[in-house]
Structures are given as C-alpha cells and as structure tokens.
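Notes follow the structure.
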Amino acid sequence: MAEFEIPDFYVPFPLECNPHLEEASRAMWEWIDANGLAPTERARDRMRRTGADLSGAYVWPRADLDTLTIGLKWIALTFRIDDQIDEDDTAERLPARMTAIDELRGTLHGLPVSGRSPTARALGALWQETALGRPATWCDAFIGHFEAFLQTYTTEAGLNAHGAGLRLDDYLDRRMYSVGMPWLWDLDELRLPIFLPGSVRTCGPMNKLRRAGALHIALVNDVFSVERETLVGYQHNAVTIIREAQGCSLQEAVDQVAVLVEAQLHTVLQARQELLEELDRQALPSRAREAAVDYAANVAANLSGQLVWHSSVERYAVDDLQSAADPRATPTTSSLGI
C-alpha cells in the first residue's frame, strides 16, 4: 500500500484525561478475564494494543472511578465485538452475522442468551448493571444509540453481499453510529448531577453537536485505520470510498477527508453556541443548564482526546497481521461465535 502523510489535525479544545485511569484499567482487565473476552493470547494482545482503557479515559475524563470503570467495560466489550466482526469474520456470512447481532440486541431487552456466546452474556449482565436505577428515558436513548451501532455491522455486510457501491453521504449517515460515540456520550450522563432533560437531549443543537463530534472522531479514525482496514479487506472507510469514487491517490483522498474533519470542527463550534441559545430559550433550572453545558464541553474535549489516543496506541498498526496470517498462529475464538 502506498505511503501517506497523516494531516496535522487542529483541535482547539483542551485535552482532558481521567485521573482514575490506572485503577479503572485494572478493574477492566479483571472483568475481561472473568467474562472470557480475551480467551487467546492473540485476542489479549489485540486488546492491549487497542488501549481501550486509554480511549475511555479520554471519553469520560470527568467521571468518578465507578463511572469510569463501567465505561471501560463497555468500551472493551465493543472493541472485542468490532474485532470479531470486522477482522475475524472474513467470510462475511450475512445470515450468521444477522443472527449474532440480533442476539446482542436482544440482550438489551432481557432476552435469553445462548450458552456459547460469552460476549452476549457479558453484554446482558453489563446492561443490567448499567441500567439499574436509571431513568427510563435515558435507558431508551442509550438502547436506541447502541442498537444503531450494532445495526451498522449488518448493514455493511448486506451492502458487501449485494456488491453495492458505497456513497459517501450514505456512509457518513451510518458512520455517526458505527464509531460508537452517541452511546458513549449517553454514558457520560451518569456522572452529571442530573440526567439531561429530554428537551435538551433531543433538541436540534444537541443533535447537531452529537453528529458533528461523532463524525469528527470517525473521520480521524478513518485516516489512522485506512492501511490496516485495506489489508484486511474492509472497505467502509471514507478515505477508501473517496479514492475509489474519484480515482485519486491515497494522499489526495486523505487530504479530502482532512477537509471534512475541519468542517465537522466548525460545526461543533457552531452547535455549542446554538445550544447555549437554546438553553436560554428553554429557561431551564440552573442545575439542568449546568449539566447540559458540562456535557457539551465534554463532547468537545473528546475531539482532542481521541486524536491523542489514535496517535498513541497500536490498534491500527499492521505488523501483527502477518503473524495472524501464519497457519501456525493461535486463532482468535470465533468467526461470529461472539
């Protein structure tokens, strides 16, 4: 694959990292081991190289230890799901993928889990722990965003199975959810003094902020991950879509994605200002307003944090792919045993 230069992404927001990272990381690994989520050395090494704990410390920099620990469990679990589907399921058997995703979705609604699925069992138990005592409106918002995240795996497999060409606009609509940020930011509400009022959680400026922030992080991810994803045959990447649609060089496609990243940054700035105006219009009690402003500031800080995370970890390095292709290598556990 041709070499390319990663753009110098500019993000004006302060970098925040959770001071409880070390202690929460230990708890995360204990939970991974207890639930059998890294059953082989290869799977364990992949989790180490991912730095799920560091990513979570940047997602929830203001959370207390207990909230951060819950968050790290979620982020580790979903990185494991992502690896099992995007890299281990090379055959992309659509019916099997649909069955696996349906089982994961069912756990969020209390449906029984098959005995052979450690990931689904862990998801069901983690959701029960997370949802306990939470408002129904928050639970509904989280489930909606998490199901949208899971659905992207089935949608992508369906597009591949039918040989459908990938359009950038359609991809971006999906990418907002496949990157996972909307439900990750739902979890950020757990550390606020009060949950966001429904009128704030679903208002236009908040939706605009959430989408632009998610796409900023997603498009940065596409640049950092394009080499690895190309090598494993994964085509759902903005760089790849632009390159194939325009017949341009890899560097030209990367530079075009950088322009899209900058546009999302401007939208984040605009949406934060519009949110302040919307909060004035709603005339909320001071605690609700403060919670909304705090939540929005955390979304902005995530742009800086996730950029640093991408630059710091080996999740998107490619040196492990050659050893994984060796027939003597230890397999990861499933091709959709999830």
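Each Cβ is built from the backbone N, Cα and C atoms, and glycine gets one as well.
All protein chains considered, the CB of Asp82 (mutagenesis position) has 16 other CB atoms within 10 Å. Here Swiss-Prot describes Asp82 to Asn as a published mutagenesis experiment; the accompanying note says: Loss of synthase activity at pH 7.0. Strongly reduced synthase activity at pH 8.5.
Classification of Asp82 (mutagenesis position) by DSSP places it within a helix. The feature Mg(2+) 1 binding site is assigned by Swiss-Prot to Asp82, Glu87, with similarity to another entry given as support.
Taken from Swiss-Prot, the feature Mg(2+) 2 binding site covers Glu87.
There are 22 other Cβ atoms within 10 Å of the Cβ belonging to Phe149 (mutagenesis position). The secondary structure of Phe149 (mutagenesis position), as reduced to three states from DSSP, is helical. Quoted from Swiss-Prot, the note on the mutagenesis of Phe149 to Trp is: No effect on synthase activity at pH 7 and 8.5.
Sequence-distant contacts of Arg228 (substrate binding site), defined by Cβ-Cβ distance under 8 angstroms and a gap of at least six in the same chain, are Tyr316, Ala317, Val318, Leu321. Arg228 (substrate binding site) carries a helical DSSP state (H, G or I). Under the heading substrate binding site, Swiss-Prot lists Arg175, Arg228.
Among the mutagenesis entries in Swiss-Prot is Met181 to Lys, noted as: Loss of synthase activity. Within the same chain, residues at least 6 positions away in sequence whose Cβ sits under 8 Å from that of Met181 (mutagenesis position) are Arg210, Gly213, Ala214, Ile217, Ala218, Asn302.
Cβ neighbour count for Asn221 (Mg(2+) 3 binding site) (all protein chains, 10 Å cutoff from its Cβ): 22. Among the features that Swiss-Prot reports, Mg(2+) 3 binding site is placed at Asn221, Ser225, Glu229, with the record citing similarity to another entry.
Secondary structure at Trp309 (mutagenesis position), as computed by DSSP, is helix. Swiss-Prot lists Trp309 to Phe, Leu or Tyr among its mutagenesis entries, and the accompanying note reads: No effect on synthase activity at pH 7 and 8.5.
The recorded positions near Phe149 (mutagenesis position), taking a 10 angstroms Cα-Cα threshold over the set Arg175, Asn221, Ser225, Glu229, Trp309, are Arg175. Across the structure, Arg175 (substrate binding site) and Glu229 (Mg(2+) 3 binding site) place their CA atoms 15 angstrom apart. Each residue in Asp222, Val223, Phe224, Val226, Arg228, Tyr234, Asn237, Tyr316 lies on the same chain as Asn221, Ser225, Glu229 and has a C-beta within 8 Å of the C-beta centroid of that Mg(2+) 3 site, without being one of the site residues. Each residue contributes its Cα atom, and for Asn221 (Mg(2+) 3 binding site) and Trp309 (mutagenesis position) those atoms are 10 Å apart.
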